[in-house]
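**Student:** I am attaching a structure below and will ask some questions about it afterwards.
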Amino acid sequence: MLENKNHKKISLSGKSLLMGTLSTAAIVLSASTANAATINADNVNENQTVEVTASSVNNENNKQVTEKDSADKSTSDVAEDANTKKSNENTETTEKNTQTVVTNAPVSDVKNTNTVTAETPVDKVVNNSDQKTTNAATTDTKKDDVKQVEKKDSVDKTNAEENKDSSVKPAENATKAELKGQVKDIVEESGVDTSKLTNDQINELNKINFSKEAKSGTQLTYNDFKKIAKTLIEQDARYAIPFFNASKIKNMPAAKTLDAQSGKVEDLEIWDSWPVQDAKTGYVSNWNGYQLVIGMMGVPNVNDNHIYLLYNKYGDNDFNHWKNAGPIFGLGTPVIQQWSGSATLNKDGSIQLYYTKVDTSDNNTNHQKLASATVYLNLEKDQDKISIAHVDNDHIVFEGDGYHYQTYDQWKETNKGADNIAMRDAHVIDDDNGNRYLVFEASTGTENYQGDDQIYQWLNYGGTNKDNLGDFFQILSNSDIKDRAKWSNAAIGIIKLNDDVKNPSVAKVYSPLISAPMVSDEIERPDVVKLGNKYYLFAATRLNRGSNDDAWMATNKAVGDNVAMIGYVSDNLTHGYVPLNESGVVLTASVPANWRTATYSYYAVPVEGRDDQLLITSYITNRGEVAGKGMHATWAPSFLLQINPDNTTTVLAKMTNQGDWIWDDSSENPDMMGVLEKDAPNSAALPGEWGKPVDWDLIGGYNLKPHQPVTPIPNVPTTPETPTTPDKPEVPTTPEVPTTPETPTPEAPKNPVKKTSQSKLPKAGDKNSFAAVVLGAVSSILGAVGLTGVSKRKRNN
């Protein structure tokens, strides 16, 4: 009995020892394998290759850009970074979700901007042009997505190898396409190995139209657009808008008045504005000792767009002295709105107004029409008061002819939500013979219409053949750029009016003065000024209305805004315009769009007695309180622009008070000048603005939500993007679902065979993992046997 009992003890001890050994081995091997999988996930994330979408072909360097290499990139690659972040989704995007690039750095941090976009050799552009941009994981890929990422990497690698093979060797059963005519020479001259072109690429190249005749006036080309963006990024002092002293900017006192829509006294904003001018010289008219200005005004954060008459003593530079005569078209007109235009005096002292009548009844699609009306005024001189007596002859002058200019019906037939409609901003000008014209913003008609075919118009590109080829493949390889290019057809149009001054109609319709097919869908607020024997045409534009995502995203990232004024010059009013400064750039943004000193809607006014200078007026673009609660859109300080005889321009360091429309000896006020220094007394930024991210949902629209409100406004979304130390932020700054495990693994687990959490399990198919599972299973069986034996012994004892 004793020997038998000892034998059982020895046998039991051996089983227990074997069980413990196997269990320990399984646990150690499982843990090390899981840890290896986790490390592997980190390595995949850190070394993930970032595919580059090229927009230029000037650089012959063939290196691939990886996430690791990006640390060595210069600021010239800034557009590439923006495009990689946003365009890689390769989906059709709207204005809301494409404007997502933010700036957290001062403008002065921009150092090297030799190019707007990352440049790639022609052969690399060609080989990648027909592929969708990658959706591969970047450094923020979650560890539990590693299997999917690796699977995709494997597929991408296989596809890349197949594409490489197919680009070199034609398919056995397919006929190799051939380049034809002029495009063949261009491709070969650009250094592309034609044997590596796919049939699809060759077919796309063969569609290119090399016609050299412009169909719709002078063209703003794709190359011009890139140059304008590059100039903005570089902050060239000849074109950068001067800095204003942010502490001196204030809301317009005269903007507190009866609102046209509500009929109540409201604190209104004011934006697009224009003086009553002599239609021939462009000088501000002197109406009975007063200067008159018409401006768009409305309640913040409301779709409220109407025009008001403002007045001040002629030559008075004091911003506080402006008064408001009220809305020109009266009260209670929410459906019919009035947008920008121009105005001149009639011989009887009445104002002939040209404006944009906007019908919003069709689902707020803003049906725009050029209109005219005669405005009669009352003057109570002893009370220093001007009022609107009555308005006559209010009628539609022009809303497109379908051929030169797109009509509303044409637009509505094809609009899918990505197409802008434009028939607005009529500017009046008389030629030397007394003929009257309107220059206006529009879209091209069937003469040179929007559509896919514009992508194949070589004339739209405007660079060297090599540059154009790279841009061509850039457009084809990016779905958002391609879609924008298809719809882009902005134009600056011109019509001649008949001799009925107070009730004008169209006498002749001309081809556009400027057009931007494939390049931009919005060039607005045209302004023509005659200086000496030349006509100078200016217009404002937002680059994010253009097709080249890489370019405008680069400006957003570098400066924080993408607005500009472009300019052209001609010996003739109705045709023959050439761009100023080679690309057309005249003014570029210099501060982020949500700073108190950001501006837009630039309007050039002649300086009396000078044929080489213009006074540039604009408004502070704080619509919807984007710069902070209570900071409204208001008139900006004006500044001088020098016009040089060689068709170049230079911004001068001459600045006025806010709302100065007449430059004279008393106009200059150096106190309004600012600097780009964070803590300077005359800084261009208010406290808290330096480094503040730009929320592009708030910029450039007509229904804007408040930005960082102190007190919530009823019925208006109040989600500040970067709250200033909130007690209870509406949007948590930490993720709702933490990236760390909710139940952390204990430092000293009591149960040595506790199941590993799912996020740390090894990958399926791993040999070590399989061995660990087998060992774990064996140990579990032996453990069960051992525990059973123990239980039996306890019961027997």
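Placed from the backbone N, Cα and C atoms, the Cβ positions cover glycine too.
Heads up, this one's the original sequence, none of the swaps are in it.
In case it's useful when we look at the structure, here is the feature table from Swiss-Prot:
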type	residues	note
ACT_SITE	D272	active site, nucleophile
ACT_SITE	E524	active site, proton donor/acceptor
BINDING	W271, S340, R424, D425, E522, I523, E524, R542	substrate binding site
BINDING	N317, D660, I662, S667	Ca(2+) 1 binding site
MUTAGEN	D272 to N	Loss of catalytic activity
MUTAGEN	N301 to A	25% of wild-type activity
MUTAGEN	N301 to S	40% of wild-type activity
MUTAGEN	N305 to S	50% of wild-type activity
MUTAGEN	N305 to A	29% of wild-type activity
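Describe each of these features in terms of where it is and what it packs against.
**Tutor:** A sphere of 10 angstroms centred on the C-beta of D272 (mutagenesis position) encloses 25 other C-beta atoms.
For E524 (active site, proton donor/acceptor), the same-chain residues lying six or more positions away in sequence with a CB closer than 8 A to its CB are S340, A422, R424, D425, E441, A539, A540, T541, S601. In the three-state DSSP scheme, E524 (active site, proton donor/acceptor) is classed as strand.
Around I523 (substrate binding site), the same-chain residues six or more apart in sequence whose CB sits under 8 Å from its CB are L220, E441, A490, A491, I492, I514, A516, A539, A540, T541, I566, listed in sequence order.
Non-local contacts of D660 (Ca(2+) 1 binding site) by the CB criterion (under 8 A, 6+ apart in sequence, same chain) comprise N317, L615, T617, P637, S638, S667.
In the three-state DSSP classification, D272 (mutagenesis position) falls within a strand.
Of all Cβ atoms in the protein chains displayed, 19 besides its own lie within 10 Å of the Cβ of N301 (mutagenesis position).
All protein chains shown were included, and the count of other CB atoms within 10 Å of the CB of N305 (mutagenesis position) stands at 21.
In three-state terms derived from DSSP, N305 (mutagenesis position) belongs to neither a helical nor a strand segment and is classed as coil.
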**Student:** Using only the Cα atoms of W271, S340, R424, D425, E522, I523, E524, R542, which the record gives as binding substrate, return the largest interatomic distance in Å, rounded to a whole number.
**Tutor:** 18
**Student:** Say you check the Cα of I662 (Ca(2+) 1 binding site) against those of the recorded positions D272, E522, R542; which is nearest?
**Tutor:** D272
**Student:** From the Cα of W271 (substrate binding site) across to the Cα of N301 (mutagenesis position), what is the distance in angstrom?
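**Tutor:** Checking the Cα atoms of N301 (mutagenesis position) and W271 (substrate binding site) gives a distance of 14 Å.
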**Student:** Specify the count of other C-beta atoms within 10 Å of the C-beta of S667 (Ca(2+) 1 binding site).
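**Tutor:** I count 19 other Cβ atoms within 10 Å of it.
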**Student:** With every protein chain in view, how many other Cβ atoms are within 10 Å of the Cβ of E522 (substrate binding site)?
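**Tutor:** For E522 (substrate binding site), the 10 Å Cβ neighbour count is 21.
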**Student:** On a C-alpha basis, identify the one among N305, E522, R542 that is nearest to D272 (mutagenesis position); the candidates are the recorded positions.
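**Tutor:** When the Cα distances are compared, N305 comes out closest.
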**Student:** Note down the number of other Cβ atoms within 10 Å of the Cβ of N317 (Ca(2+) 1 binding site), including every protein chain shown.
**Tutor:** 21
**Student:** Quick check for the class: what is the C-alpha distance, in angstrom and rounded, between E522 (substrate binding site) and N305 (mutagenesis position)?
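**Tutor:** Spelling it out, the Cα of E522 (substrate binding site) and the Cα of N305 (mutagenesis position) are 19 Å apart.
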